[in-house]
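**Student:** Structure below; questions to follow.
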Amino acid sequence: MPSLPQEGVIQGPSPLDLNTELPYQSTMKRKVRKKKKKGTITANVAGTKFEIVRLVIDEMGFMKTPDEDETSNLIWCDSAVQQEKISELQNYQRINHFPGMGEICRKDFLARNMTKMIKSRPLDYTFVPRTWIFPAEYTQFQNYVKELKKKRKQKTFIVKPANGAMGHGISLIRNGDKLPSQDHLIVQEYIEKPFLMEGYKFDLRIYILVTSCDPLKIFLYHDGLVRMGTEKYIPPNESNLTQLYMHLTNYSVNKHNEHFERDETENKGSKRSIKWFTEFLQANQHDVAKFWSDISELVVKTLIVAEPHVLHAYRMCRPGQPPGSESVCFEVLGFDILLDRKLKPWLLEINRAPSFGTDQKIDYDVKRGVLLNALKLLNIRTSDKRRNLAKQKAEAQRRLYGQNSIKRLLPGSSDWEQQRHQLERRKEELKERLAQVRKQISREEHENRHMGNYRRIYPPEDKALLEKYENLLAVAFQTFLSGRAASFQRELNNPLKRMKEEDILDLLEQCEIDDEKLMGKTTKTRGPKPLCSMPESTEIMKRPKYCSSDSSYDSSSSSSESDENEKEEYQNKKREKQVTYNLKPSNHYKLIQQPSSIRRSVSCPRSISAQSPSSGDTRPFSAQQMISVSRPTSASRSHSLNRASSYMRHLPHSNDACSTNSQVSESLRQLKTKEQEDDLTSQTLFVLKDMKIRFPGKSDAESELLIEDIIDNWKYHKTKVASYWLIKLDSVKQRKVLDIVKTSIRTVLPRIWKVPDVEEVNLYRIFNRVFNRLLWSRGQGLWNCFCDSGSSWESIFNKSPEVVTPLQLQCCQRLVELCKQCLLVVYKYATDKRGSLSGIGPDWGNSRYLLPGSTQFFLRTPTYNLKYNSPGMTRSNVLFTSRYGHL
């Protein structure tokens, strides 16, 4: 009888014993497909033969995908790609070539396009040797040679194949009659007096990164290669025309010469670094700044020639892309530049697929930096793919359900409907531009942090230089795309293009006010809701789906950075939706006008002021009663609506006597108001000077000592404070830091000025402008106050026609000082709570959302006998109730 199986043992065929001594043993293994890690950036490098590209991909933490994978975040190819491939790319993908760049990378195309631009702007394009394209310009070349013979002059010409590379087929001639007329050749005048180094001729390989063509963005790498000839240079004559090692500087040619010197250092051998070359120039009393300026100008002007072709081809490949969207293309170009004996740069050629071979250590050092910094500038994030899919889904729903779309205006619509329609269109245009500006600010901040050895040369910071380049761009579009030049000119001249974020917000506010007046609603001065102090770490915001738990903060550095960018974008969207409530109130008026006036303005197609009856309510004394001021005329805004209250009107003039009496009484009333306002401003300044920021758990004296200690050791704390304020805190948290000061002021001012609403005080509106300036450019305004430009915020008053009195300016200066102290105390508290900012792990960057508790920071405000009880004490003022209980 067979025995029962033991419990838990499953009977079956006996397993094969693989540990046998048979001569053959199967070694076949099951292929296991490697899974992609969630949140990993992928790269397809099947199209490159250069190992340095793969090494940099690994160093960046990207995961290489199989050759057939076309969904990678990054695709790298050595050769140019077809336009169909670019058309098939998703928005989250990047490929390292632009369509249409061959217009300057092929020798014949470059010569043809440069010739056209030279005809239009001869004084701007003097850096290209005179060139002829054979066979089309064979006759012109022969005529030029005959003219030289008549003048008894003889020049040397260099002959190149039209689409050659690596020095193949290049020769020098002095007799132009011997050239064949039907071959496809490029003939250039030879630069006979080059700048020599140790007696050798050389050229420069400059690396250029183009990250976008719509709009154009160009970066220059501040290093490169100096490629020297391998025979001492002698001006060309009949006996040495064939000595190519003397006249050509191509590495692919000179490396075959026995005199080619390979050296591991950057200051010896036949190949050296541009970094060493600039030091050489400086040591020999040459102007290095002018050298880089000339190189930058040459590069930008050359790419301006390519821009019409590249932009047209790119838009054909990517139709329907909204302006300002991320470019799926980028390109690393190699510019070959020759210097003459006066250090003037001459453009030889441009390589769209520069060699990334690393035969020597100097190649590895330079080219690794070029690639590594370029990939960092691209800002490829793990969340790009997910956000792209979500955006596509939202766009599909919008098209399906007609969401957020403006209804068409029907024929025969009334004037009221036409005005509403124009306002809606204007608001949509402004919101789109606002989103573009915020994206651009975010990109520029990332570029400034990750530029490495690159420098942005277009668009330049110099306004005059930018205007010069834009004029050249307009000429280039007119020259190469004459049929589409008008549309490009309209884009270039769009008044919204040069506006900053705060200007667009002002225009949006204007449209909102016009809309409310058109609808017959009561217009209220709007501004951000008062926030009492710092946020709690557990109640920071309503998190989106991508931020489900705090455990996500423990991810890799690249993932954390992408999540940070994603949260920033989420906040931008949130701000955009609430744009009505985040607008800066502006009640400065210049001229007394009828409230019912309707005027054209840049802010909206038709400015409408509601015809409301005059109000009988009297308002408290403030600067607004003195004079009515409109917003200034500027390049970005030509006019703005009159926002004066309905009670300020022209008085009817029955006769000359009544008119004279009313003018005298009005002057006396304004004089009395001015004196009272100065007195109240002095009281405000006195209170502001006594205000102090208190460190949690410490006395006033101890808090002052902490601030003084930070200031005394500013060299040590400067970088840490900058990192905390500009990087670790986003714009929402920065605003909440300043709200500690702002809330205290909102509490004090009504008691001094004896008004129920602080918004009615002109000084508070000035304070609001200062707060907005301090938060300008993601907190850069406040940080400038710690630097040499500590009074840069005062420039906001230079552009305004409203006169700010010395007392008001002193109040603003004290306000800025309180904000600086507040930041230092919050920074110190965060440092003590978390430990040294420099001694913690990489996950510290995510602590930007973990700010100190809200009830621990406050301004100690002195108590004065102000004898005014606000009828509407808001919840945000609860911190100060105990201190003003006796009032």
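From the backbone N, Cα and C atoms, a Cβ is placed for every residue, glycine too.
So Swiss-Prot says this about it:
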| type | residues | note |
| --- | --- | --- |
| BINDING | Lys160, Met166, Gly167, Gln188, Glu189, Tyr190, Ile191, Lys201, Phe202, Asp203, Thr249, Asn250 | ATP binding site |
| BINDING | Arg227, Tyr251, Ser252, Lys271, Lys367 | L-glutamate binding site |
| BINDING | Glu349, Asn351 | Mg(2+) 2 binding site |
| DOMAIN | 38-390 | domain 'TTL' |
| MUTAGEN | Arg106 to Glu | Nearly abolished polyglutamylase activity |
| MUTAGEN | Lys178 to Glu | Decreased polyglutamylase activity |
| MUTAGEN | Arg205 to Glu | Nearly abolished polyglutamylase activity |
| MUTAGEN | Arg227 to Glu | Nearly abolished polyglutamylase activity |
| MUTAGEN | Glu349 to Gln | Loss of polyglutamylase activity |
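Mind mapping these onto the model and telling me what they sit next to?
**Tutor:** Within 10 Å of the Cβ of Lys160 (ATP binding site) there are 22 other Cβ atoms, across all protein chains.
Long-range C-beta contacts of Tyr251 (L-glutamate binding site), restricted to its own chain and to partners at least six residues apart, with a cutoff below 8 Å, comprise Arg227, Lys271, Ser355.
Taken residue by residue with DSSP, Asn351 (Mg(2+) 2 binding site) is part of a strand. Within 10 Å of the Cβ of Asn351 (Mg(2+) 2 binding site) there are 16 other Cβ atoms, across all protein chains.
Per-residue pLDDT, averaged over the domain 'TTL' (38-390), rounds to 90.
Cβ neighbours within 10 Å of Arg106 (mutagenesis position), excluding its own Cβ and spanning all shown chains: 20.
Lys178 (mutagenesis position) counts 7 other C-beta atoms within 10 Å of its own C-beta, drawing on all protein chains shown.
Within its own chain, Arg205 (mutagenesis position) has Gly224, Leu225, Val226, Arg227, Gly334, Phe335, Asp336, Pro354 as residues 6 or more apart in sequence whose C-beta sits under 8 angstroms from its own.
Counting every protein chain shown, 19 other Cβ atoms lie within 10 Å of the Cβ of Glu349 (mutagenesis position).
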**Student:** Show, in sequence order, which residues other than Arg227, Tyr251, Ser252, Lys271, Lys367 on the same chain lie with their Cβ within 8 Å of the centre of the Cβ atoms of the L-glutamate site.
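**Tutor:** Leaving out the recorded residues gives Arg205, Leu225, Asn250, Lys255, Ser355, Gly357, Asp359, Asp363.
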**Student:** Give me the non-local Cβ neighbours of Glu189 (ATP binding site): same chain, 6+ apart in sequence, Cβ-Cβ under 8 Å, ordered along the sequence.
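**Tutor:** Expected: Pro129, Arg130, Thr131, Lys155, Thr156, Phe157, Ile158.
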**Student:** Which of these binding-site residues has the least crowded Cβ, counting other Cβ atoms within 10 Å: Thr249, Ser252?
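**Tutor:** Comparing Cβ neighbour counts within 10 Å for the binding-site residues Thr249, Ser252 gives Ser252.
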**Student:** Give me the count of other Cβ atoms within 10 A of the Cβ belonging to Arg227 (mutagenesis position).
**Tutor:** 22
**Student:** According to DSSP, collapsed to three classes, what secondary structure does Lys271 (L-glutamate binding site) have?
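**Tutor:** Strand, per DSSP.
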**Student:** Of the residues named as L-glutamate binders, Arg227, Tyr251, Ser252, Lys271, Lys367, how far apart in Å are the Cα atoms of the most distant pair?
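**Tutor:** Pairwise Cα check on Arg227, Tyr251, Ser252, Lys271, Lys367 gives a maximum of 17 Å.
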**Student:** Can you tell me which of the recorded positions Lys160, Ile191, Phe202, Glu349 is spatially closest to Lys178 (mutagenesis position)? Compare CA atoms only.
**Tutor:** Lys160
**Student:** Which of the three DSSP states, helix, strand or coil, fits Arg205 (mutagenesis position)?
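**Tutor:** DSSP assigns Arg205 (mutagenesis position) to strand.
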**Student:** Count, for each of the binding-site residues Ile191, Lys367, the other C-beta atoms lying within 10 angstroms of its own C-beta, and report the residue with the smallest count.
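**Tutor:** Counting other Cβ atoms within 10 Å of each of the binding-site residues Ile191, Lys367, the minimum falls on Ile191.
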